[in-house]
Amino acid sequence: MKPTAMALMCLLLAAVWIQDVDSKSMLTVSNSCCLNTLKKELPLKFIQCYRKMGSSCPDPPAVVFRLNKGRESCASTNKTWVQNHLKKVNPC
């Protein structure tokens, strides 16, 4: 393979990898509204507290869970597991 083609392929792979890493970390919070919500259930043991999103945020209605290591993740309040977790976790 030519060196320029190899370099171009490496750059392309790096760009795809960075995009994938970035999209996973952005599954959380953007200022005051959730852009995306979790697809899978978050174990209760990782959650410290929660806060509800304001009414000015677009659908779906969501909460932000503050996790043990200072991270935050959004979850849709339409999901049964989220409603159950809200009964067991204190607001922030």
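Note: Cβ is positioned from N, Cα and C throughout, glycine not excepted.
Quoted from Swiss-Prot for the published natural variant N36 to T: In strain: DBA/2J and SJL/J. Listed in Swiss-Prot is the natural variant V64 to I, annotated as follows: In strain: DBA/2J and SJL/J. For the naturally occurring variant N68 to K, Swiss-Prot gives the following note: In strain: DBA/2J and SJL/J.
In this structure, N68 is the one among the variant positions N36, V64, N68 with the smallest number of other Cβ atoms inside 10 Å of its Cβ. Calculated from their C-alpha atoms, the gap between N68 (variant position) and N36 (variant position) amounts to 20 Å.
On the backbone, the CA of V64 (variant position) and the CA of N36 (variant position) stand 11 Å apart.
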